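**Student:** Quick one: the structure is below, questions incoming.
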Amino acid sequence: MSAMMVKLGLNKSALLLKPSAFSRAAALSSSRRLLFNTARTNFLSTSPLKNVASEMNTKAAIAEEQILNKQRAKRPISPHLTIYQPQLTWYLSSLHRISLVLMGLGFYLFTILFGVSGLLGLGLTTEKVSNWYHQKFSKITEWSIKGSFAYLFAIHYGGAIRHLIWDTAKELTLKGVYRTGYALIGFTAVLGTYLLTL
């Protein structure tokens, strides 16, 4: 309808000028429905059958609710992820997203820390943070933290390259997706280990 209006040189406000046959029929139908419901309500409220009708409506509502509950008990529920066979694509997609969130949190934490320190004149420098880090953490903890960030960075960097390959409409078949997935795992192992040894 909007394409026809454009051809005629009209905009959407032209619809408001003259009601169509459809809108007139819809308005007539809704007014008939309103009139019927009002008449029925008036009849029942003035009728001696009011109590009987009310009781019948209550019984019908209870019976209807019981039928609905039986139907709901048989209705299939939305399946949980645990019923599916795990796929390489899930894990890599999840790791790609989680790695960005974790690295982003670390980045913003230190950025805010240094920004607030400069504003408040606390004199926080990278040298002081480095000294505190090496004094408070054991070598195993240092390697764990460094390894976590090294591998998180490696998998996110590799995932970004993988997405750039997909953006060129390459490796979009199932075999191609798995091929790039296994390449990403190998790339992550190599780059993460290299970053850990720095």
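Placed from the backbone N, Cα and C atoms, the Cβ positions cover glycine too.
A quick note: this is a predicted structure, and the numbers were derived from the prediction, not measured.
When I checked Swiss-Prot for this same protein, it listed these features:
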type	residues	note
BINDING	S93, R97	ubiquinone binding site
BINDING	H156	heme binding site
MUTAGEN	H96 to A or D	Decreases quinone reductase activity
MUTAGEN	F153 to V	Decreases quinone reductase activity. Little effect on complex assembly
MUTAGEN	H156 to A	Decreases SDH cytochrome b content
MUTAGEN	H163 to Q	Decreases quinone reductase activity. Little effect on complex assembly
MUTAGEN	W166 to R	Decreases quinone reductase activity. Little effect on complex assembly
MUTAGEN	D167 to V	Reduces SDH FAD content. Probably impairs complex assembly
**Student:** Restricting to the recorded positions H96, R97, W166, D167, which ones have a CA within 10 Å of the CA of H156 (mutagenesis position)?
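**Tutor:** So the list is H96, R97.
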**Student:** Out of H96, R97, H156, H163, which has the highest number of nearby Cβ atoms, where nearby means within 10 Å of its Cβ, if these are the recorded positions?
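**Tutor:** Of the recorded positions H96, R97, H156, H163, the most buried by Cβ count within 10 Å is H156.
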**Student:** Determine the Cβ neighbour count for D167 (mutagenesis position): the number of other Cβ atoms within 10 Å of its Cβ.
**Tutor:** 8
**Student:** Using Cα coordinates, what distance in whole Å links W166 (mutagenesis position) and S93 (ubiquinone binding site)?
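**Tutor:** Spelling it out, the Cα of W166 (mutagenesis position) and the Cα of S93 (ubiquinone binding site) are 14 Å apart.
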**Student:** Within a 10 Å radius of its Cβ, which of these mutagenesis positions (F153, W166) has the fewest neighbouring Cβ atoms?
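**Tutor:** Counting other Cβ atoms within 10 Å of each of the mutagenesis positions F153, W166, the minimum falls on W166.
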**Student:** Going by C-alpha positions, which of the mutagenesis positions (F153, H163, D167) is nearest S93 (ubiquinone binding site)?
**Tutor:** H163
**Student:** Could you give the Cα-Cα distance between H96 (mutagenesis position) and H163 (mutagenesis position), in whole Å?
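**Tutor:** The separation of the Cα atoms works out to 10 Å.
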**Student:** Give the three-state DSSP assignment (helix, strand or coil) for W166 (mutagenesis position).
**Tutor:** helix
**Student:** Sorry to bug you, but what's the C-alpha spacing from D167 (mutagenesis position) to R97 (ubiquinone binding site), rounded to the closest Å?
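**Tutor:** Answer for this pair: 18 Å between alpha carbons.
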**Student:** For R97 (ubiquinone binding site), just give me the three-state DSSP call.
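**Tutor:** R97 (ubiquinone binding site) sits in a helix per DSSP.
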**Student:** State the three-class DSSP label for H156 (mutagenesis position), counting H, G and I as helix, E and B as strand, and everything else as coil.
**Tutor:** helix
